[in-house]
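Novice: Please see the structure below; I have some questions.
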Amino acid sequence: MRAPSARALLLIPRRGPAVRAWAPAVSSRIWLASEWTPLVRAWTSLIHKPGSGLRFPAPLSGLPGGVGQWATSSGARRCWVLAGPRAAHPLFARLQGAAATGVRDLGNDSQRRPAATGRSEVWKLLGLVRPERGRLSAAVGFLAVSSVITMSAPFFLGRIIDVIYTNPSEGYGDSLTRLCAVLTCVFLCGAAANGIRVYLMQSSGQSIVNRLRTSLFSSILRQEVAFFDKTRTGELINRLSSDTALLGRSVTENLSDGLRAGAQASVGVGMMFFVSPSLATFVLSVVPPISVLAVIYGRYLRKLSKATQDSLAEATQLAEERIGNIRTIRAFGKEMTEVEKYTGRVDQLLQLAQKEALARAGFFGAAGLSGNLIVLSVLYKGGLLMGSAHMTVGELSSFLMYAFWVGLSIGGLSSFYSELMKGLGAGGRLWELLERQPRLPFNEGMVLDEKTFQGALEFRNVHFTYPARPEVSVFQDFSLSIPSGSVTALVGPSGSGKSTVVSLLLRLYDPNSGTVSLDGHDIRQLNPVWLRSKIGTVSQEPVLFSCSVAENIAYGADNLSSVTAQQVERAAEVANAAEFIRSFPQGFDTVVGEKGILLSGGQKQRIAIARALLKNPKILLLDEATSALDAENEHLVQEALDRLMEGRTVLIIAHRLSTIKNANFVAVLDHGKICEHGTHEELLLKPNGLYRKLMNKQSFLSYNGAEQFLEPARA
């Protein structure tokens, strides 16, 4: 492992793995810091408690002022800076403002490259076949058998022609019969070997694609939410389906065909020299130009294949989004507009396909012409050699067949190379997804003792911007305390960041600075999976999966396999959902459709509440859970919510009086800060308070000499 030089700079996020290292000696060259993992660990082990400010390890205490000054400014909120003693001044200008002006963002996938591993992409492709090496080795063995038998045929057929061409003896018929019988058996063995080869390659290919898709899906689900903010769903689906299939073919069927073509070409060339060295030298002079053409064509095809896969991903994304929102399209009558948009995307794909077709036509046309010229040159030169008695008719026939096989094999190698380049083009993005490390830890960190766990929450001096919109500040010095077992309501104007509070509590994002704590522990120190297992959420528009009602409710349990039907039904009863569920023809086995489209808003809400009940969380987050419901459904849902909130730490994000008035504490959020706090009654007593104005806008308050609270009228 190469250690960084004294002029090297390392940026480490305040939470998460090391990101980038930059060395001024090589200008803008970027390394992933994972290459220096042991050194990174040594550095980070010397840094004290996370979140306590930037601290340099003792060996680097003499760091000059440039980096030190930047470290104590806004940059310290984002990264730790570790540098050699001569790194500061050349780099200071690059580090002003954002966390790293001269360093590319790992989350920007358009710039991000896969981690350097010391292997080429070809070796990465071959690395996929390692788990199947047993079957593939057997397939290669059968490939060798079938190739040897195939390439021995011209030699023996040439001998048969010589036997037929010369004057036959008395035993001519018997000899010919025996020779043909032996060759028939040999050819049958070759056919069997080839069939077994194809089966082993096909089955191995399917296993590789299956494993590749599973690994890719697992890697995608482990990424932080900010990754999905920047990456389109349709693109990920295309990588998961089309690219994996293309890559799988490249390392199995295509690799098998390439090995076969290479073996046959090698044996064929050897036999051509065995039959007639002078004729072989004359004929094979055309191979180098074809090889150069194949390399140029392959490189062009690789770039074109990547562009084609990207264009296909864009078309898939558009189709997936539009089909998923067909009701909105139908409501606005925009069917033909969307057809035109999709047609434009597939037309781009067609243009790329036409470019590929033109390139293939030129290359394979040139390869075919070369093959025909080879045959013609063999006939011409071979005829001259026969005329001078240097070749027999059988030898010329054998040579022609070998030349034919070599020509086919060269064509097969050309196809192999072009398909390999396609696989590499598709594999580039797959390697990025497979090797991408999430910025937030997935399943590591501290777990609190269940016996002492209370569920007290606190935001302290939180500053936050969404990674996809770093220029828009959401929170500025935001602080809020939610005692254990209390019910806190958070209200504020639209866009003030109320739902962002839920995202931070679930640790879907980390704050730029400040802390979010649970029972006094910074949640960035806690295991995210454990943390989320203790939090239940019910949102304004809950998302259900396209499966049965029972499966959707059971989804809230920690262990799906241990959930009983009685537990599901009990949760549904407490959530006021059992009655309408049992009215369905299939009851709890009723499939709810994509995103629960076959259910009403109130029904989806109550199923979501049942799902949260089955989870039995210590902390409950309600995000506008009743705002989109009519009066009847709101009453049923609110009744279920009241049962759900018993004995839990609850944060309610709402503007409906029925939801807010029973809260122990109300906090008003505006411009990224808590501007008012107190009980519902206390806040209403402030004549110019924002809370009172919000209540007026929602028609909760009327002035008739006395204050009365009225529910807003609904159409």
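Keep in mind that glycine also has a Cβ here, set from the backbone N, Cα and C atoms.
Nope, none of those substitutions made it into this model, it's the original residues.
Owing to the predicted nature of the structure, the values given are computational and were not obtained by experimental measurement.
Taken from Swiss-Prot, the feature domain 'ABC transmembrane type-1' covers 136-422. The domain 'ABC transporter' annotation in Swiss-Prot covers 457-696 and rests on sequence analysis. The annotation ATP binding site is assigned in Swiss-Prot to Gly495, Gly497, Lys498, Ser499, Thr500 on the grounds of similarity to another entry. Among the mutagenesis experiments that Swiss-Prot reports, Gly497 to Ala is described with the note: Decreases ATP binding about 50%. Among the sequence features in Swiss-Prot, the mutagenesis site Lys498 to Arg is noted as follows: Decreases ATP binding about 50%. Per Swiss-Prot, Mg(2+) binding site is recorded for Ser499, Asp623. According to Swiss-Prot, the mutagenesis experiment Cys547 to Ala carries the annotation: Does not affect ABCB10 glutathionylation. Recorded in Swiss-Prot as a mutagenesis result, Gly602 to Asp carries the remark: Affects ATP hydrolysis but not binding. Gly602 to Val appears in Swiss-Prot as a mutagenesis experiment; the accompanying note says: Affects ATP hydrolysis but not binding. Listed in Swiss-Prot is the mutagenesis experiment Glu624 to Gln, annotated as follows: Affects ATP hydrolysis but not binding. The annotation that Swiss-Prot gives for the mutagenesis experiment Cys675 to Ala reads: Prevents ABCB10 glutathionylation.
So where do these features actually land, and what's packed around them?
Specialist: Gly497 (mutagenesis position) falls outside any helix or strand according to DSSP and counts as coil. In the structure as shown, the Cβ atom of Gly497 (mutagenesis position) sits within 10 Å of 22 other Cβ atoms.
Around the Cβ of Lys498 (mutagenesis position), the same chain contributes Leu490, Val491, Gly492, Asp623, Ile653, Leu669, each under 8 angstroms and 6 or more positions distant in sequence.
Contacts of Ser499 (ATP binding site) defined by a Cβ separation under 8 A and a same-chain sequence distance of 6+ are given as Asp623, Ile653, in order along the sequence.
When secondary structure is read from DSSP and collapsed to three states, Cys547 (mutagenesis position) falls in the coil class.
With a 10 A radius on its CB, Gly602 (mutagenesis position) counts 21 other CB atoms from all the protein chains.
Contacts of Glu624 (mutagenesis position) defined by a Cβ separation under 8 A and a same-chain sequence distance of 6+ are given as Ser539, Gln540, Ile653, Ala654, His655, in order along the sequence.
Cys675 (mutagenesis position) falls within a strand when secondary structure is assigned with DSSP. Within its own chain, Cys675 (mutagenesis position) has Val668, Leu669, Leu690 as residues 6 or more apart in sequence whose C-beta sits under 8 angstroms from its own.
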Novice: For Gly602 (mutagenesis position) and Gly497 (mutagenesis position), determine the Cα separation and express it in whole Å.
Specialist: 25
Novice: For Gly497 (mutagenesis position) and Cys547 (mutagenesis position), determine the Cα separation and express it in whole Å.
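Specialist: Cα to Cα, Gly497 (mutagenesis position) and Cys547 (mutagenesis position) are separated by 33 Å.
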Novice: Give me the sequence-ordered set of same-chain residues, not including Gly495, Gly497, Lys498, Ser499, Thr500, with a C-beta within 8 angstroms of the centroid of the ATP site's C-beta atoms.
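Specialist: Close Cβ neighbours, site residues excluded: Val474, Gly492, Ser496, Val501, Leu669.
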Novice: If I take the alpha carbons of Cys547 (mutagenesis position) and Thr500 (ATP binding site), what is the distance between them in whole Å?
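Specialist: Thr500 (ATP binding site) has its Cα 29 Å from the Cα of Cys547 (mutagenesis position).
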Novice: Give the sequence-ordered list of residues that share a chain with Gly495 (ATP binding site), lie 6 or more positions from it, and have CB atoms under 8 Å from its CB.
Specialist: none
